[in-house]
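Lifted from Swiss-Prot, the feature list:
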DOMAIN    27-105  domain 'UPAR/Ly6'
VARIANT   ALA6 to Glu  In Ly-6I.1
VARIANT   LYS68 to Arg  In Ly-6I.1
Amino acid sequence: MDTSHAIKSCVLILLVTLLCAERAQGLECYQCYGVPFETSCPSFTCPYPDGFCVAQEEEFIANSQRKKVKSRSCHPFCPDEIEKKFILDPNTKMNISCCQEDLCNAAVPTGGSSWTTAGVLLFSLGSVLLQTLM
């Protein structure tokens, strides 16, 4: 086996390993509570190993004005319709959604997670490197 072929094999194995490796850090979620829809929420690492990113949106009447607020967080489980039963006011509407991908609880979909970006960059680098070695 010549040196060129060995290097190509090592690079290919390294690329496959990096692209298939499980995420080393925890789930990334946005976190904020009861903020206006226009407000951006900072991201944080979910402390639960099998946690869920949760997006909650509430619409209610306060001082004769309709208001909309959002909350973003991480939970060890996905809240469901049971959570809504604690609201006694019939003028309040609440939507809850759960997901298990990085930063998936945004109000407006983002351009993708940092893992997607890293994967694309790594794949591009690997392609260039393989072409250079051939």
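Easy rule for this one: first residue shown is 1, then count along the chain.
Backbone N, Cα and C define each Cβ position, glycine as well.
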Local confidence of the domain 'UPAR/Ly6' (27-105) - pLDDT mean:
88
How do the residues of the domain 'UPAR/Ly6' (27-105) split into helix, strand and coil according to DSSP?
4 helix, 40 strand, 35 coil
